[in-house]
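If you look up Swiss-Prot, you'll see Ala472, Asp498, Arg509, Lys522, Asp570, Asn571 marked as ATP binding site, on the strength of similarity to another entry. Experimental mutagenesis at this site is recorded by Swiss-Prot as Cys626 to Ala, annotated: Abolishes enzyme activity. Feature annotation from Swiss-Prot assigns active site, glycyl thioester intermediate to Cys626.
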Amino acid sequence: MLPRKREIVAGEVEDLQKKTRAGEGEVTREEGDAAMAGRGNEIDEDLHSRQLAVYGRETMKRLFGSNVLVSGLQGLGAEIAKNLVLAGVKSVTLHDDGNVELWDLSSNFFLSENDVGQNRAQACVQKLQELNNAVLVSALTGDLTKEHLSKFQAVVFTDISLDKAIEFDDYCHSQQPPIAFIKSEVRGLFGSVFCDFGPEFTVLDVDGEEPHTGIVASISNDNPALVSCVDDERLEFQDGDLVVFSEVHGMTELNDGKPRKVKNARPYSFFLEEDTSSFGAYVRGGIVTQVKPPKVIKFKPLKEAMSEPGEFLMSDFSKFERPPLLHLAFQALDKFRTELSRFPVAGSTDDVQRVIEYAISINDTLGDRKLEEIDKKLLHHFASGSRAVLNPMAAMFGGIVGQEVVKACSGKFHPLYQFFYFDSVESLPVDPLEPGDLKPKNSRYDAQISVFGSKLQNKLEEAKIFMVGSGALGCEFLKNLALMGISCSQNGNLTLTDDDVIEKSNLSRQFLFRDWNIGQPKSTVAATAAMVINPKLHVEALQNRASPETENVFNDAFWENLDAVVNALDNVTARMYIDSRCVYFQKPLLESGTLGAKCNTQMVIPHLTENYGASRDPPEKQAPMCTVHSFPHNIDHCLTWARSEFEGLLEKTPTEVNAFLSNPTTYISAARTAGDAQARDQLERVIECLDRDKCETFQDSITWARLKFEDYFSNRVKQLTFTFPEDSMTSSGAPFWSAPKRFPRPVEFSSSDQSQLSFILAAAILRAETFGIPIPEWAKTPNKLAAEAVDKVIVPDFQPKQGVKIVTHEKATSLSSASVDDAAVIEELIAKLEEVSKTLPSGFHMNPIQFEKDDDTNFHMDVIAGFANMRARNYSIPEVDKLKAKFIAGRIIPAIATSTAMATGLVCLELYKALAGGHKVEDYRNTFANLAIPLFSIAEPVPPKTIKHQELSWTVWDRWTVTGNITLRELLEWLKEKGLNAYSISCGTSLLYNSMFPRHKERLDRKVVDVAREVAKMEVPSYRRHLDVVVACEDDDDNDVDIPLVSVYFR
């Protein structure tokens, strides 16, 4: 990650790191403050854009001022620290009084065999610091005292006795202000979290969602008042929500800013707990907006919460009775460790029995809360594997706890209240494990072997995995797989592919990359970093996009050799393609995705679960073209329009110019052939660029930008309101300018308005770039010289035109109207274009500008934000800053490290099952989680849909095969034997046979493969022995029957 103010901070940080590595103990808060003084609270928006989209500036600033202690640097502590350093807190102090063991290499990716024997905390400092030089990372060794804790806003303990935890928590709880205390443990396949943020903790934003809004259509004078909204979009209000009103005409009493309560919320209306019978009558207009009040949470201290835990946060409702038992189990383990000063030995019957006895003993003291039954088998698994910190569990809980620290330091999102327990005991092999299988082998995988046994470990090491994508998810997966030993034997292989390169904005989450990797391929850099984590990892990094075009690379032999596929993708199209290949080759697919604090995982297991493509989210609703171009009513509409205009003016039109200049004859011929309104518009834009609007000096670019301002934000609005005055009525007699339409007003230009001047300068700079005109320094910031240059431009007076057609129909797909004279106009334009082109200097060309959102120095977002905000000003829509504009126009997907880490941890818990084999669908889990609320919803996957016909049944996972170089007739007869009447056979997008076409009957006695070669132009590669055809069938009652893909093995 790139540092902020590196020149100020780096030297002091390095000195402090030397101090901690020399074993001189902690860095004091004063030293840390001095070293970080140069950092300030400025935010590198290029670097943190995806995280800013989740947290916002205020939360980020609070994080920048937070000092955090992480105690216990086994895998869980390392994961928490990693997520906090990436998030950008002020400082992270690592504490551990133990030394690195080979055992730790199963879960802590900062450690290597060379670190064995060193203090764990000190061994992690340097590599953690590399992730973000703007965060001060230091180590504290030796005994921890309560006085140490006073230096922090939040403290996290991952390996501490219950007695000590209660002592520290009491201290933290009693401080003013309280210090947030978090205790979390990962013990084998079991984990726990406890949070105490003090007697009264204020949550500033409970869910992180944008406040819901609605456009008012009517309000009754009643008690309670009925508020109806336009049916453009469903309302998201819930009973009990508080809302405020603005812009209401008539019933102006509601515009007082007072929050009012919603009740009986419906999709397009709700009642307001307000007597409006004496208010003015509603006339028109109005925006209703949700108010999100702060929430105060009262936490119990740990000592009290242990005996009165209240409701546990649930995750898997098939394990409804599990949390109270695990609450007991962790206490029993603590007692075992306190009395014997060690963990139970894996597979030791005596040790397991002792933990069970402790659990029974503690249970007997619980009175009304005593459990009626204790699952001894579950406690056996818990105790036996309790010494192990497994990487997937550490990754999952590292995400959860990292997010809780962010909540504690910022007040953003609802804290976990107060206990959370989780287990993945289903990840254990189906066959019982013998004690001998669990014995350590003096290996870096010993912790994992102590839980799963050496047989499964061998399977993991020999696995052949295909991982698609090496971005945020991919980096986490690679780290996890390397620590788990996946593909780490001579027979194992991990193929990684990603066609993307590293950008600056990646560095805040994609922790395998550094600033010096910017511009390099993601896959090769990530693979190299993963091999540093585990040098035995057999990984092959490719830069091919997995798609139909690369099936020569990822061919049949490649797919058939795989054991599992892991998706680390960020788009649905690629996911659907990989899903189709996994179904075709019957390979397990482990799917996951994130959106801000939310994440989901889906297991796609051959013959057991439905595939990814079986259920899809509905497409995002698109605003009608007429709304975006003439009747916007929110900032999203303005930004959609702004980006469209940016691309039209600065990318598409210069590209059209170059297309004409590179081959005038072909270009003109294509325009004549098209002969439509679109071709006419393109020719007009090209001529404008080369004639009337051609720029030769920077002042010409200023003139162009100023006149565009007048055209867009004054003249067009004047024309629109001339065509549709404010009192216009529709053909049905309703007011034309009724909700959601907003009546616009022109913006009058003033060079003293900084936002207007900035927009014109940015637009002029980009216009100049398209013509290759040098940019003067004075033009890069609003100043007196710039204002004078803009004021020089002579702006003609506008005269509205009669008979102008403006698209108002919501289903219109084009703003260009066809005309019977298009062909004649095109001929005139072509003649004009040929004439203009003769005046151009030799070699003239334009430089199209492709929108790039992640470079704040290129003026792209200045233009788009300026476009959108001037448009918003026309329509009295609230304006946004450049950062918010970037999120919307740049279609930035909000992303943080914590949800990504959690998702990959959950997936890797499923990977144990997929590679072990033999598991039933009931053993697998899909997850949806929202760390903001927090919500964890874990459930069994849905089985695939079964289709039945006579005695046959099949699912999406089945493929029918026919052996032999058969004819079409023989294929029809083969299906007839199954009681199916085939009426259509296709290959790819081509129809090989249809019973309705007489000529197709001539093909019946030809080989299927020969017809495919002739009709579908299908060349079957030499490595493939079969051809796939899609057959449409009916049963004897003429009902369509969906049958599987049919593979004809002709070789």
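Note: Cβ is positioned from N, Cα and C throughout, glycine not excepted.
Structure with Swiss-Prot features highlighted.
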residue: Ala472; record: ATP binding site; DSSP (3 states): helix
residue: Asp498; record: ATP binding site; DSSP (3 states): coil
residue: Arg509; record: ATP binding site; DSSP (3 states): coil
residue: Lys522; record: ATP binding site; DSSP (3 states): helix
residue: Asp570; record: ATP binding site; DSSP (3 states): coil
residue: Cys626; record: mutagenesis position; DSSP (3 states): helix
If you count the other CB atoms within 10 A of the CB of Asn571 (ATP binding site), including all protein chains displayed, you should get 10
Take the Cβ of Arg509 (ATP binding site) and count every other Cβ within 10 Å, whichever protein chain it belongs to.
-> 27
Cα of Arg509 (ATP binding site) to Cα of Cys626 (mutagenesis position): how many Å, rounded?
-> 39
If you rank the recorded positions Ala472, Cys626 by how many other Cβ atoms lie within 10 Å of their Cβ, the lowest count goes to Cys626
Residues near Asp570 (ATP binding site) in space but at least six apart in sequence (CB under 8 A) | Gly469, Gly471, Leu473, Gly593, Ile893
10 Å Cβ neighbour count around Asp498 (ATP binding site)?
-> 26
Where the record says Ala472, Asp498, Arg509, Lys522, Asp570, Asn571 bind ATP, what is the longest distance in Å from one Cα to another among those residues?
-> 18
Within 10 A of the CB of Lys522 (ATP binding site), the number of other CB atoms across every chain shown is 27
Given Asn571 (ATP binding site) and Cys626 (mutagenesis position), what distance in Å do their CA atoms have, once rounded to a whole number?
-> 28
